[in-house]
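> What Swiss-Prot says about the mutagenesis result for I80 to S is this: Abolishes interaction with GPRASP1/GASP1 and ability to degrade G-protein coupled receptor. Does not affect function in autophagy. In Swiss-Prot, a published mutagenesis experiment is listed as E173 to L, annotated Decreases homodimerization. Decreases interaction with ATG14. Annotation of the mutagenesis experiment N187 to L in Swiss-Prot: Increases strongly homodimerization. Decreases interaction with ATG14. One mutagenesis experiment named in Swiss-Prot is A190 to L, and its note says Decreases interaction with ATG14. Increases slightly homodimerization; when associated with L-215. Among the mutagenesis entries in Swiss-Prot is H211 to L, noted as: Increases homodimerization. Decreases interaction with ATG14. According to Swiss-Prot, the mutagenesis experiment R243 to L carries the following note: Decreases homodimerization. Decreases interaction with ATG14.
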Amino acid sequence: MSSIRFLCQRCHQALKLSGSSESRSLPAAPAPTSGQAEPGDTREPGVTTREVTDAEEQQDGASSRSPPGDGSVSKGHANIFTLLGELGAMHMLSSIQKAAGDIFDIVSGQAVVDHPLCEECTDSLLEQLDIQLALTEADSQNYQRCLETGELATSEDEAAALRAELRDLELEEARLVQELEDVDRNNARAAADLQAAQAEAAELDQQERQHYRDYSALKRQQLELLDQLGNVENQLQYARVQRDRLKEINCFTATFEIWVEGPLGVINNFRLGRLPTVRVGWNEINTAWGQAALLLLTLANTIGLQFQRYRLIPCGNHSYLKSLTDDRTELPLFCYGGQDVFLNNKYDRAMVAFLDCMQQFKEEAEKGELGLSLPYGIQVETGLMEDVGGRGECYSIRTHLNTQELWTKALKFMLINFKWSLIWVASRYQK
């Protein structure tokens, strides 16, 4: 005999079924399609397809899910049952096939299984159904009483008021729909304006960044120009200081320095003259004559004087004078020394010609109220320098028939006259 075990889905307690329930719970073999039993079918006459149908109807609400393993009762699944028993050996092949098919449907979730509840769970289920039935009957009675008393009926005035209110609500709805459409249009227009504003803002941001870049470049150029301006201002200030300093400097006295060193006259650190006790080289004397020639020519050019009879050509230690009447005549203002120095008539003629040019400058500078007044006189015909302010002695500038001391003294007087001439020209013509 088959053995089937069931558990209560709610309390998970084992159920003990009666014989009739157990026989009805056995899976029935499928009925033949022709309505007749197959040969060898040993099914009992009392088992019909109706019983199978009843068994299927009892499976409504059942679930194929397994009950919880801890044995607790789930309130949400109080009416759900699962077949957990195992089917014993069946004597009929059709019953075995039906059982295998049902098991496959249960496992695949395509069929549900139902089995009876225990007595306590059944009582609990009936109590819940009674409560729901009582609530439903109470609602039904309330509706019935309202219908009888006319509480749900409305008068004509109330219906008219409701219709008027409905029309007002419809008008309000139409107005709100129109407002909604206006709002939508405004939103669309605002969205377009926003998009345009965002595009304009992006363009303005780009322009701002470009302006900042341009500003940075201009600021850098400004700083560079400020640095250059500072440098130029410093250079200008330095130039002004130098200009002011140069204004205080006399170009004549700065270019030609003349002083007396004992019995010798000195021009630009070159001694003009020689003594037996002071041996001055002829190269130094020649250079001193070149400086004196340059000074006399500069003074003449300053006052606009053109020399007559001679043209002064300063060439350092080889300066000379050239006759204006005879181009072949050159009078050297230099000498190479030797025993016949004081017998050199050409050298003496050059020095006398130099005194002639100096006398021409003196005569031109003496003109006017602020004329030049030299401390020593010049006698061109005899080639003498006269001590006008002293004892009136004269000293020859020639070397012929003269001593070194007297010749050197005449040269010193000549340089002193040049110093006075420098001061006069600087005070009158220096701007």
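Each residue, glycine too, has its Cβ placed from N, Cα and C.
For the listed features, I'd like the structural context: burial, neighbours, distances.
Around E173 (mutagenesis position), there are no C-beta neighbours below 8 angstroms that are at least 6 residues distant in the chain.
For N187 (mutagenesis position), applying a Cβ distance below 8 Å and a minimum sequence separation of six or more within one chain yields no residues.
A sphere of 10 angstroms centred on the C-beta of A190 (mutagenesis position) encloses 12 other C-beta atoms.
When secondary structure is read from DSSP and collapsed to three states, H211 (mutagenesis position) falls in the helix class. Note on H211 (mutagenesis position): other Cβ atoms within 10 Å of its Cβ, all shown chains, come to 11.
A simple way to gauge crowding: the CB of R243 (mutagenesis position) has 10 other CB atoms within 10 angstroms, across all the protein chains here. Secondary structure from DSSP puts R243 (mutagenesis position) in a helix.
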> Please report how many Å separate the Cα atom of A190 (mutagenesis position) from that of H211 (mutagenesis position), as a whole number.
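For A190 (mutagenesis position) versus H211 (mutagenesis position), the Cα atoms are 30 Å apart.
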> Would you mind reading off the Cα separation of R243 (mutagenesis position) from H211 (mutagenesis position), to the nearest angstrom?
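Per the Cα atoms, R243 (mutagenesis position) and H211 (mutagenesis position) stand 45 Å apart.
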